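Per Swiss-Prot, the feature active site, proton acceptor maps to Asp205; the stated evidence is sequence analysis. Residues or ranges marked as ATP binding site in Swiss-Prot: Ser92, Phe93, Ser94, Lys111, Ser160, Tyr161, Ala162, Glu166, Glu209, Asp223. The domain 'Protein kinase' annotation in Swiss-Prot covers 82-342 and is backed by sequence analysis. Here Swiss-Prot flags 459-550 as domain 'PH'. For the mutagenesis of Ser25 to Ala, Swiss-Prot gives this note: No effect. The structure shown keeps the original residue. Swiss-Prot lists Thr354 to Ala among its mutagenesis entries, and the accompanying note reads: Abolishes phosphorylation by MELK. Swiss-Prot lists Ser393 to Ala among its mutagenesis entries, and the accompanying note reads: No effect. Quoting Swiss-Prot on the mutagenesis of Ser394 to Ala: Abolishes phosphorylation by MAP3K5; when associated with A-398.
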Amino acid sequence: MARTTSQLYDAVPIQSSVVLCSCPSPSMVRTQTESSTPPGIPGGSRQGPAMDGTAAEPRPGAGSLQHAQPPPQPRKKRPEDFKFGKILGEGSFSTVVLARELATSREYAIKILEKRHIIKENKVPYVTRERDVMSRLDHPFFVKLYFTFQDDEKLYFGLSYAKNGELLKYIRKIGSFDETCTRFYTAEIVSALEYLHGKGIIHRDLKPENILLNEDMHIQITDFGTAKVLSPESKQARANSFVGTAQYVSPELLTEKSACKSSDLWALGCIIYQLVAGLPPFRAGNEYLIFQKIIKLEYDFPEKFFPKARDLVEKLLVLDATKRLGCEEMEGYGPLKAHPFFESVTWENLHQQTPPKLTAYLPAMSEDDEDCYGNYDNLLSQFGCMQVSSSSSSHSLSASDTGLPQRSGSNIEQYIHDLDSNSFELDLQFSEDEKRLLLEKQAGGNPWHQFVENNLILKMGPVDKRKGLFARRRQLLLTEGPHLYYVDPVNKVLKGEIPWSQELRPEAKNFKTFFVHTPNRTYYLMDPSGNAHKWCRKIQEVWRQRYQSHPDAAVQ
């Protein structure tokens, strides 16, 4: 153990502690070097400050010189100085945890790295690179490194806490940003890249997962483990192995194994496309096929893509890295910031502006449909119970405990309302015996029974399931449980399930379009028959029976 620790201390000397300065701007930090000598190594000599940050003892006979000694340096932070809370994220060799400093009550995102794992997986260069790059950055659109410390087993990086998490979470939640939101967040990313490239740094893994949002919903770019600091005479960096993420990797990295500042501009083009369309431009079943599409520039714009945003993306997704808008060969960031897409942007104080409310945009898919806008602002913090009428709620899906009159006889056909061969819904006032008969009938003749785990289907029908600007036909199956399954009707494959919880809430937008809100995502669905309100009504009915008639189910 001693040798392992010594190796890491030699390879990853944590010598600098970044501390807050008394500047009015929260983005300002000051780097304080503790010592020019390596930190103490167990079993070795200790000529510099101790690792706990206390000053070294004065040498005997040096009393006459004590007045010339520098003041003692601040005590190095230790794990016991913090109360550690929830896990914010996990990487291949690190965990990020929310922590509150006991002395100041300040919150930090502390990145904890296991020394043994770093050495075993040869990740020492990633750790040192991330620390070195972050110590160079002083800009409001980047996560800040405030301090570093270590114990015998772990390294700790104290980072600014981006309270609202990843940009990707919001893309998945609302599907497609409206033009105002797309413009604002693209402008912040451009401003950040201009600063980063001005420092001679290439990020090399820019993607929505690595763009966080702080408490005020401004961006904070993070994850510099694969970043590269260019030497003054170099314009590009060689990559001996693949770095980055498949959907956002630039063609020059695939063909020449080199990355340049313009590689980040390619990733910017992919991100803009994803903000508008809801999905990245290059998509396929595996990484090899994605790479083939990238090097052939094979991608399409969906209908209703904002025209000015499309023009900008086309000027960024260019195979020749020297022809991308914003690169040095194209006169830098001036022409990029002057693009018509940004004509209403005030660049000077973006970090002080109030971000627009996140608003989903669902353009009409045909001339007969309407555009839909979904204001996501209230959904950020409010997912209370649906306030719906509890009239005639039953304790189960059977009629035995309800106040509703039971229908006479055992003719189960009276409960089934067929709309067409692939659409029907059930009345819910059936007995347990009738439910058994309905389930037998379903198992024997309904081709969708195989997808619902032997649950009774209460309503089903084809819908167009929207994800951003893309739509796919699905068979939607509302069942007991409750469950909301959706199936590919052509390939007969179960594609997924809308997660049920007490916070689930249906919302009809017009005759065809309805939303199903869940805490982590809003599902956008369109009923081609124009009966969106019937889906919402049936979902509400099942929701009431699940949560208002079974209060204990809400905490399960």
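Note that Cβ sites are derived from N, Cα and C of the backbone, with glycine treated the same way.
Here the original residues stay in place, and none of the substitutions has been built in.
Location within the structure of each feature annotated in Swiss-Prot.
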{"residue": "Ser92", "record": "ATP binding site", "contacts (Cβ under 8 Å, 6+ apart)": "Glu121, Lys123"}
{"residue": "Ser94", "record": "ATP binding site", "contacts (Cβ under 8 Å, 6+ apart)": "Lys111, Ile112, Leu113, Glu114"}
{"residue": "Ser160", "record": "ATP binding site", "contacts (Cβ under 8 Å, 6+ apart)": "Tyr108, Ala109, Val143, Lys144, Tyr146, Asn214, Gln220"}
{"residue": "Ala162", "record": "ATP binding site", "contacts (Cβ under 8 Å, 6+ apart)": "Ala109, Val143, Leu212, Leu213, Asn214, Gln220, Thr222"}
{"residue": "Asp205", "record": "active site, proton acceptor", "contacts (Cβ under 8 Å, 6+ apart)": "Asp223, Gly225, Thr226, Ala227, Val243, Gly244, Thr245, Tyr248"}
{"residue": "Glu209", "record": "ATP binding site", "contacts (Cβ under 8 Å, 6+ apart)": "Glu166, Leu167, Leu168, Asp223, Thr245"}
{"residue": "Thr354", "record": "mutagenesis position", "contacts (Cβ under 8 Å, 6+ apart)": "none"}
Max CA-CA distance, Å, over listed ATP-binding residues Ser92, Phe93, Ser94, Lys111, Ser160, Tyr161, Ala162, Glu166, Glu209, Asp223:
21
Note the mean pLDDT of the domain 'PH' (459-550), expressed as a whole number.
94
DSSP helix/strand/coil residue counts for the domain 'PH' (459-550):
17 helix, 47 strand, 28 coil
